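Database features, via Swiss-Prot:
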type    : residues                                                                                       : note
BINDING : Arg149, Val161, Gly189, Met190, Gly191, Gly192, Leu193, Gly194, Lys195, Thr196, Arg297, Lys363 : ADP binding site
DOMAIN  : 164-410                                                                                        : domain 'NB-ARC'
MUTAGEN : Phe9 to Ala                                                                                    : Reduced ability to mediate cell death as well as an increased sensitivity to the pathogenic biotrophic bacteria Xanthomonas campestris pv. campestris (Xcc); when associated with A-10 and A-14
MUTAGEN : Leu14 to Ala                                                                                   : Reduced ability to mediate cell death as well as an increased sensitivity to the pathogenic biotrophic bacteria Xanthomonas campestris pv. campestris (Xcc); when associated with A-9 and A-10
MUTAGEN : Trp150 to Ala                                                                                  : Reduced oligomerization activity associated with a reduced ability to mediate cell death as well as an increased sensitivity to the pathogenic biotrophic bacteria Xanthomonas campestris pv. campestris (Xcc)
MUTAGEN : Lys195 to Asn                                                                                  : Lost effector-triggered immunity (ETI) in response to the Xanthomonas campestris effector XopAC/AvrAC in the presence of PBL2 and RKS1. Abolished XopAC/AvrAC-induced self-association
MUTAGEN : Ser291 to Asn                                                                                  : Abolished HopZ1a-induced hypersensitive response (HR) and loss of resistance to Pseudomonas syringae pv. tomato DC3000. Reduced interaction with ZED1
MUTAGEN : Val544 to Glu                                                                                  : Impaired interaction with RKS1 and reduced ability to mediate cell death as well as an increased sensitivity to the pathogenic biotrophic bacteria Xanthomonas campestris pv. campestris (Xcc)
Amino acid sequence: MVDAVVTVFLEKTLNILEEKGRTVSDYRKQLEDLQSELKYMQSFLKDAERQKRTNETLRTLVADLRELVYEAEDILVDCQLADGDDGNEQRSSNAWLSRLHPARVPLQYKKSKRLQEINERITKIKSQVEPYFEFITPSNVGRDNGTDRWSSPVYDHTQVVGLEGDKRKIKEWLFRSNDSQLLIMAFVGMGGLGKTTIAQEVFNDKEIEHRFERRIWVSVSQTFTEEQIMRSILRNLGDASVGDDIGTLLRKIQQYLLGKRYLIVMDDVWDKNLSWWDKIYQGLPRGQGGSVIVTTRSESVAKRVQARDDKTHRPELLSPDNSWLLFCNVAFAANDGTCERPELEDVGKEIVTKCKGLPLTIKAVGGLLLCKDHVYHEWRRIAEHFQDELRGNTSETDNVMSSLQLSYDELPSHLKSCILTLSLYPEDCVIPKQQLVHGWIGEGFVMWRNGRSATESGEDCFSGLTNRCLIEVVDKTYSGTIITCKIHDMVRDLVIDIAKKDSFSNPEGLNCRHLGISGNFDEKQIKVNHKLRGVVSTTKTGEVNKLNSDLAKKFTDCKYLRVLDISKSIFDAPLSEILDEIASLQHLACLSLSNTHPLIQFPRSMEDLHNLQILDASYCQNLKQLQPCIVLFKKLLVLDMTNCGSLECFPKGIGSLVKLEVLLGFKPARSNNGCKLSEVKNLTNLRKLGLSLTRGDQIEEEELDSLINLSKLMSISINCYDSYGDDLITKIDALTPPHQLHELSLQFYPGKSSPSWLSPHKLPMLRYMSICSGNLVKMQEPFWGNENTHWRIEGLMLSSLSDLDMDWEVLQQSMPYLRTVTANWCPELESFAIEDVGFRGGVWMKTPLHRT
């Protein structure tokens, strides 16, 4: 990944030299020399990345170069911080004057001298590497084709090809089973064959959903214990029990399933330790049609779980026709799966033949080509690269790994760093997308291009990996926005191997720059890794980290730490004391404390975190106060205080954080002692705003137009939980959201009729609308538009609105572009084309949803 490290560094250096020339004048010569050498070396670094896999000398040289660039980048940040480059103009001006102080001269000289030494060492590495690459000149540097080709996911991961027969067969087994017996089925086959996909198709089938009162999905990693598996089953049943012993857990499972027809899927079971199976198997109730599906790569596992041979399904490779169809669905996803260029069809079929019918391989190569230019010479180059990777393989598994290696090799440089962060997460872990994106921004992996903001560019990176089928979507919102994801275990194997060789991360936590915190964390891993750049909570759903306060003291030894995510953690001391220690980490750019306890307030010492760009304290229910020093974080891009129920208001001065792109959980003050809504109008870079409005006096009359000129704002969420008073309804009704708004969410709205501005005339660009909970009974007349004015809404969600009355036909007439409607717990919407709308509800879809 040295090409990724160099690319990120060059981008930062270029920006600093162009925009901050005065503050780096002491080091300008060294930076320019460094920039020149690295630009030249970019021309062969990608080839060096490939060749180092078989050349020990090259591997060592590339590793040395990577470490030198890391050090140069750290010096660069030190220079910026020392010169006051934190976005605060007054501080920057004063800091520049302080550079003239005699006490500063030795420090400046030391940094300048070290940059000079790094330059000399890099020049030497260049001379040693050059002989491996002939005819290389700086003009040979190619661009990363497809880097910005798609800014949102294009390929629909729910599309399934060639597995209809498999699904039909399994459903027949389930429906014909003897209810008096426990049915055990096994899906057996190599990784990447589609076992999990078949199980998901069956699990999510409507007929299966109606037949089984309880459906449970458990991802069984190689390191799972019987206790973890039992707790996972209980979480599927809505029970987040803690502290119980195994016997109690098993009895609870029995109680939940007794008298119910149930289906349990045990996905990806390995044969290393199956002692857990006997207890669970013996404890499962019989006599009401219970069924268990086990997916595994091992025939011995199928026998061990007592799956009869006639109930063991062995998926076959895809046929040539289905292989081509799946490839087209991915590679030509932007063209509805149609290949319209004969020259691409020929080379495409040649590539598909090399995939040998393996779905994971086909999707990986198809996703790669989706993101490349659709021209013959580029596809021919990829075909030859693929052939090189396949050479010498002796098994189907080798072929899958070769396709994944090809996909990694062909990634744009910055996406290589992004994908390697997934090496930190445990097997089968469901990963929050925002955690990934925030970490990428904090570490500087995200390239801001084509006028895209930092957060938008971070989303683009995620889409780039999703379109390449390297990340699998787990959960989406009604609007198609991805919430959580995961990676296939074979993709995980690849990124762990690369990350370990490049000292990015290491499962043993040694000699690396990134660590994942999960469960009871071994603090020694921090002690032996003082060069850490990222520490991320990788706890699985429903679990927490239990950390002690001594950990904070060890964090302070990692002075170059950029990302610290200790979300979903419980500490044995007040978190303010721990944050007091963390405040010394001046390179810190991303700090996540989401769902961390006990956090009551931030310490004043946090004012020293001048490099902070992302601060996430969402779901900290005990947080009562934000220190005024938060307004000093002039680089802040994201401030998330969602669901901080005890927080009274924000401090004055939030309006000075003009780089903010995302502000969530914002509670306008009820008095002049805190931040008023009027300050928000200064945040002209806002893309996403979440308001918490509970009292009418949070908004003054003269503040009602505070949102109208936020020209970049795309999403607004208004949460009125625990509100009272007609005055609040009047104030919300008089607000003026900006016309270009793309997505709107109303939660716990107290009014009986919709706000007057909720109309296609006032919000002509609105694409997604969500109204959840509250007292809404009807929509005001402007909501329905007229024959000349219609909504452009594509996605609508209505939830927990017990009194809302709305006609389905009238709704469709006013929303002609509607593609999907999600509705539940809305008993008065009887005319809707959604089954059980008054209870669990469902989704109506006109056509497959594509984000525009």
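Numbering starts at 1 and runs along the chain as displayed.
Heads up, the Cβ atoms here are built off N, Cα and C, so glycines get one too.
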Fill in the CA-CA distance, Phe9 (mutagenesis position) to Gly191 (ADP binding site), as an integer in Å.
37
Taking just the CA atoms, what is the gap between Val544 (mutagenesis position) and Gly191 (ADP binding site) in Å?
30
Between Arg297 (ADP binding site) and Lys195 (mutagenesis position), the C-alpha gap once rounded to whole angstrom:
9
Whole-number Å distance between the CA of Gly189 (ADP binding site) and the CA of Ser291 (mutagenesis position)?
20
Identify, in sequence order, the residues in the chain of Gly191 (ADP binding site) that are 6 or more apart from it along the sequence and have a CB within less than 8 Å of its CB; answer 'none' if there are none.
Arg297, Leu360, Thr397, Val400, His488, Asp489, Met490
Candidates Leu14, Leu193: member of the recorded positions with the richest Cβ shell (10 Å):
Leu193
Closest to Ser291 (mutagenesis position): which of the recorded positions Leu14, Leu193, Lys195, going by Cα position?
Lys195
Relative to the Cβ of Lys195 (mutagenesis position), which residues of the same chain, six or more apart in sequence, are found under 8 Å away?
Phe187, Val188, Gly189, Thr295, Thr296, Pro315
Looking only at the domain 'NB-ARC' (164-410), what is the mean pLDDT?
91
For each of Ser291, Arg297, count the other CB atoms within 10 A of its CB; which of these recorded positions has the top count?
Ser291
Coarse DSSP state, helix versus strand versus coil, of Phe9 (mutagenesis position):
helix
